[in-house]
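Annotation of the published mutagenesis VAL172 to Ala in Swiss-Prot: Abolishes DNA-binding; the original residue is retained in the structure shown. ASN176 to Ala appears in Swiss-Prot as a mutagenesis experiment; the accompanying note says: Abolishes DNA-binding. For the published mutagenesis ARG180 to Ala, Swiss-Prot gives the following note: Abolishes DNA-binding. Quoted from Swiss-Prot for the published natural variant SER35 to Pro: In strain: cv. Tsu-1. Variant annotation in Swiss-Prot: THR79 to Ile, described as In strain: cv. Kl-1; the structure shown retains the original residue. Swiss-Prot documents GLY88 to Val as a naturally occurring variant and attaches the note In strain: cv. Bla-6, cv. Bu-2, cv. Di-1 and cv. Pi-0. What Swiss-Prot says about the natural variant ASP123 to Tyr is this: In strain: cv. Tsu-1. In Swiss-Prot, a published natural variant is listed as GLN162 to Lys, annotated In strain: cv. Bla-6.
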Amino acid sequence: MMFEKDDLGLSLGLNFPKKQINLKSNPSVSVTPSSSSFGLFRRSSWNESFTSSVPNSDSSQKETRTFIRGIDVNRPPSTAEYGDEDAGVSSPNSTVSSSTGKRSEREEDTDPQGSRGISDDEDGDNSRKKLRLSKDQSAILEETFKDHSTLNPKQKQALAKQLGLRARQVEVWFQNRRARTKLKQTEVDCEFLRRCCENLTEENRRLQKEVTELRALKLSPQFYMHMSPPTTLTMCPSCEHVSVPPPQPQAATSAHHRSLPVNAWAPATRISHGLTFDALRPRS
């Protein structure tokens, strides 16, 4: 039994140096030992330490021989051996997740700053609303607004320096002043339109009343009795080109319409052609 264990241990010990000699004789081969030989070497050293720590008995020798015989040299090493090596390498997914987590942390850190900036702006607006101007400042601003409703940057800076204000405060005052002026002008326009609408409504009522009266007068029979002849109708200025035909001479009209009397027993009349005859003379 001791011979078998020594022989097995010797063969395991000689195989590893032979591998090293072959590597030295062949420089083209990589000097780094393969994972299988390295794992085999670790198993052999672990087995030797295990057998040395176990007491020298028949049962322990049988268990050791069974354990050693169960080792397959040609079997590829298990993935557990590379657990330490794989633990040091991070996967792309983990890298992406870690970078995403860091980015979210940075965004969370920057959010309070943004909210503080917004609150500062709101506070600034409140401070601008609380601005109180003196009478002199208001008078100067009003006079300047009458001359120029808008200011360029240079005029704004000069006016702010003159009044002891900031340029932003002057700009806000002019914006509010323009808004008030526009509102007043809108109110004036609305009042003017309201009056025009009232006048048009009143005129419409008057015209509707006249139309109703004319319709009632047209339907009554007295309208035709008191109607004036067409010759006495007055023409509107737009219809002056339609003129009434001039009246004909009274003599020509009477001669044209005069009828001759017919008398069967009247004496003979002279014909206009100079011939005379006896009307209804009895024959002899």
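Glycine is treated like the rest: Cβ placed from N, Cα and C.
Original residues fill every noted site, and no substitution is shown.
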ASN176 (mutagenesis position) CB neighbourhood, other CB atoms within 10 A: 12
CB contacts for ARG180 (mutagenesis position) [other CB atoms within 10 A, all chains]: 10
Candidate mutagenesis positions VAL172, ASN176, ARG180, pick with smallest Cα gap to GLN162 (variant position): VAL172
Densest Cβ neighbourhood among GLN162, VAL172 (recorded positions), 10 Å radius: VAL172
Inter-residue Cα distance where the pair is ARG180 (mutagenesis position) and VAL172 (mutagenesis position), in Å: 12
